[in-house]
Amino acid sequence: MLTAEEKAAVTGFWGKVKVDEVGAEALGRLLVVYPWTQRFFEHFGDLSSADAVMNNAKVKAHGKKVLDSFSNGMKHLDDLKGTFAQLSELHCDKLHVDPENFKLLGNVLVVVLARHHGSEFTPLLQAEFQKVVAGVANALAHRYH
(Lines of atoms letter the chains of each structure in order from A and count residues from 1; the text may use other names and numbers.)
(Lines give C-alpha, C1' and ligand atoms only; values in the text may rest on other atoms or scores of the structure.)
Protein backbone atom coordinates (compact mmCIF):
# COMPACT_ATOMS: atom_id res chain seq x y z
CA MET A 1 0.00 0.00 0.00
CA LEU A 2 2.41 2.70 1.22
CA THR A 3 6.18 2.74 1.13
CA ALA A 4 8.10 3.53 4.32
CA GLU A 5 8.78 7.01 2.92
CA GLU A 6 5.09 7.59 2.19
CA LYS A 7 4.11 6.39 5.68
CA ALA A 8 6.58 8.83 7.21
CA ALA A 9 5.19 11.67 5.11
CA VAL A 10 1.52 11.06 5.93
CA THR A 11 2.06 10.38 9.63
CA GLY A 12 4.31 13.41 9.96
CA PHE A 13 1.73 15.60 8.28
CA TRP A 14 -1.14 14.10 10.30
CA GLY A 15 0.43 15.47 13.47
CA LYS A 16 -0.39 18.97 12.18
CA VAL A 17 -4.07 18.22 11.54
CA LYS A 18 -6.64 19.77 13.88
CA VAL A 19 -8.80 16.67 14.17
CA ASP A 20 -11.81 18.41 15.70
CA GLU A 21 -12.00 21.12 13.02
CA VAL A 22 -11.18 18.89 10.06
CA GLY A 23 -13.48 16.11 11.25
CA ALA A 24 -16.40 18.47 11.76
CA GLU A 25 -15.94 20.05 8.35
CA ALA A 26 -15.41 16.74 6.55
CA LEU A 27 -18.55 15.13 7.95
CA GLY A 28 -20.54 18.32 7.42
CA ARG A 29 -19.43 18.57 3.81
CA LEU A 30 -20.26 14.90 3.23
CA LEU A 31 -23.81 15.51 4.47
CA VAL A 32 -24.21 18.65 2.33
CA VAL A 33 -22.57 17.41 -0.88
CA TYR A 34 -24.12 13.92 -0.69
CA PRO A 35 -27.47 14.61 1.02
CA TRP A 36 -28.61 10.97 0.89
CA THR A 37 -26.00 10.26 3.59
CA GLN A 38 -28.11 12.32 5.99
CA ARG A 39 -30.46 9.37 6.49
CA PHE A 40 -27.93 7.87 8.91
CA PHE A 41 -27.95 11.04 11.00
CA GLU A 42 -31.62 12.02 11.20
CA HIS A 43 -31.37 11.91 15.01
CA PHE A 44 -28.86 14.80 14.85
CA GLY A 45 -31.64 17.37 14.54
CA ASP A 46 -31.73 20.17 11.97
CA LEU A 47 -29.98 19.18 8.75
CA SER A 48 -32.29 21.27 6.55
CA SER A 49 -29.64 23.50 4.95
CA ALA A 50 -25.90 23.70 4.44
CA ASP A 51 -25.63 26.24 7.26
CA ALA A 52 -27.70 24.06 9.58
CA VAL A 53 -25.49 21.04 8.87
CA MET A 54 -22.19 22.89 9.18
CA ASN A 55 -23.24 24.51 12.49
CA ASN A 56 -24.87 21.41 13.99
CA ALA A 57 -23.13 20.50 17.27
CA LYS A 58 -23.88 16.78 16.84
CA VAL A 59 -22.39 16.77 13.33
CA LYS A 60 -19.27 18.48 14.68
CA ALA A 61 -18.96 16.05 17.59
CA HIS A 62 -19.44 13.00 15.38
CA GLY A 63 -16.99 14.38 12.82
CA LYS A 64 -14.37 14.58 15.56
CA LYS A 65 -15.21 11.01 16.61
CA VAL A 66 -14.81 9.83 13.01
CA LEU A 67 -11.44 11.54 12.69
CA ASP A 68 -10.31 10.21 16.08
CA SER A 69 -10.87 6.72 14.64
CA PHE A 70 -9.04 7.73 11.47
CA SER A 71 -6.17 8.99 13.65
CA ASN A 72 -5.99 5.58 15.27
CA GLY A 73 -5.76 4.06 11.80
CA MET A 74 -2.87 6.38 11.01
CA LYS A 75 -0.97 4.64 13.83
CA HIS A 76 -1.68 1.22 12.30
CA LEU A 77 -1.24 1.71 8.56
CA ASP A 78 0.02 -1.87 8.21
CA ASP A 79 -3.14 -3.33 9.79
CA LEU A 80 -6.07 -1.20 8.71
CA LYS A 81 -8.42 -4.20 8.42
CA GLY A 82 -7.67 -5.24 11.99
CA THR A 83 -7.85 -1.68 13.26
CA PHE A 84 -11.25 -1.04 11.69
CA ALA A 85 -12.74 -4.55 12.11
CA GLN A 86 -15.22 -3.57 14.83
CA LEU A 87 -16.28 -0.40 13.03
CA SER A 88 -16.73 -2.40 9.82
CA GLU A 89 -18.98 -4.85 11.66
CA LEU A 90 -21.01 -2.02 13.23
CA HIS A 91 -21.48 -0.14 9.96
CA CYS A 92 -22.34 -3.30 8.02
CA ASP A 93 -24.45 -5.37 10.42
CA LYS A 94 -26.17 -2.75 12.56
CA LEU A 95 -26.16 0.54 10.67
CA HIS A 96 -26.34 -0.89 7.11
CA VAL A 97 -24.21 1.91 5.68
CA ASP A 98 -23.49 1.64 1.96
CA PRO A 99 -19.72 1.02 1.81
CA GLU A 100 -19.47 3.51 -1.07
CA ASN A 101 -20.03 6.22 1.56
CA PHE A 102 -16.63 5.43 3.09
CA LYS A 103 -14.98 6.32 -0.23
CA LEU A 104 -17.01 9.52 -0.45
CA LEU A 105 -15.98 10.56 3.06
CA GLY A 106 -12.34 9.80 2.27
CA ASN A 107 -12.44 12.02 -0.79
CA VAL A 108 -14.15 14.80 1.16
CA LEU A 109 -11.49 14.47 3.85
CA VAL A 110 -8.76 15.02 1.24
CA VAL A 111 -10.56 18.16 0.03
CA VAL A 112 -10.77 19.49 3.59
CA LEU A 113 -7.10 18.73 4.26
CA ALA A 114 -6.18 20.68 1.12
CA ARG A 115 -8.40 23.56 2.18
CA HIS A 116 -6.93 23.72 5.68
CA HIS A 117 -3.28 23.24 4.73
CA GLY A 118 -2.98 25.01 1.37
CA SER A 119 0.36 24.71 -0.39
CA GLU A 120 1.72 22.47 2.37
CA PHE A 121 -0.70 19.80 1.11
CA THR A 122 1.30 19.14 -2.04
CA PRO A 123 0.11 17.01 -4.97
CA LEU A 124 2.48 14.26 -3.78
CA LEU A 125 1.06 14.37 -0.26
CA GLN A 126 -2.44 14.31 -1.74
CA ALA A 127 -1.54 11.18 -3.72
CA GLU A 128 -0.25 9.55 -0.54
CA PHE A 129 -3.39 10.48 1.40
CA GLN A 130 -5.58 9.14 -1.42
CA LYS A 131 -3.89 5.79 -0.80
CA VAL A 132 -4.58 6.08 2.93
CA VAL A 133 -8.27 6.97 2.57
CA ALA A 134 -8.71 4.18 0.00
CA GLY A 135 -7.13 1.74 2.45
CA VAL A 136 -9.36 2.91 5.28
CA ALA A 137 -12.47 2.72 3.08
CA ASN A 138 -11.49 -0.80 2.03
CA ALA A 139 -10.95 -1.81 5.67
CA LEU A 140 -14.33 -0.38 6.69
CA ALA A 141 -15.99 -2.24 3.81
CA HIS A 142 -14.22 -5.51 4.67
CA ARG A 143 -17.19 -6.96 6.61
CA TYR A 144 -19.37 -6.53 3.51
CA HIS A 145 -17.29 -8.99 1.48
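From the backbone N, Cα and C atoms, a Cβ is placed for every residue, glycine too.
Keep in mind the model shows the original residues, not the substituted ones.
Swiss-Prot lists 1-145 with the feature domain 'Globin', giving sequence analysis as the kind of evidence. One natural variant named in Swiss-Prot is D20 to H, and its note says In allele D. As annotated by Swiss-Prot, heme b binding site applies to H62, H91. Q86 to H appears in Swiss-Prot as a natural variant; the accompanying note says: In allele E. Here the residue is the original one, but Swiss-Prot notes a natural variant at this spot, K103 to R: In allele E. Natural variation at this site is recorded by Swiss-Prot as L124 to V, annotated: In allele E.
All protein chains considered, the CB of Q86 (variant position) has 11 other CB atoms within 10 Å.
With a 10 A radius on its CB, D20 (variant position) counts 15 other CB atoms from all the protein chains. Taking the C-alpha atom of D20 (variant position) as reference, the shortest distance to any of the recorded positions H62, Q86, L124 belongs to H62. The two recorded residues, H62 (heme b binding site) and L124 (variant position), have Cα atoms 29 Å apart. Each residue contributes its Cα atom, and for Q86 (variant position) and K103 (variant position) these two points are 18 Å apart. Here the recorded positions are H62, K103, L124; the one with the fewest Cβ atoms within 10 Å of its Cβ is L124.
Mean model confidence of the domain 'Globin' (1-145) amounts to 92 (pLDDT, 0 to 100 scale). The DSSP breakdown of the domain 'Globin' (1-145), given as helix, strand and coil counts, is 115 helix, 0 strand, 30 coil. When the alpha carbons of K103 (variant position) and L124 (variant position) are compared, the span between them is 20 angstrom.
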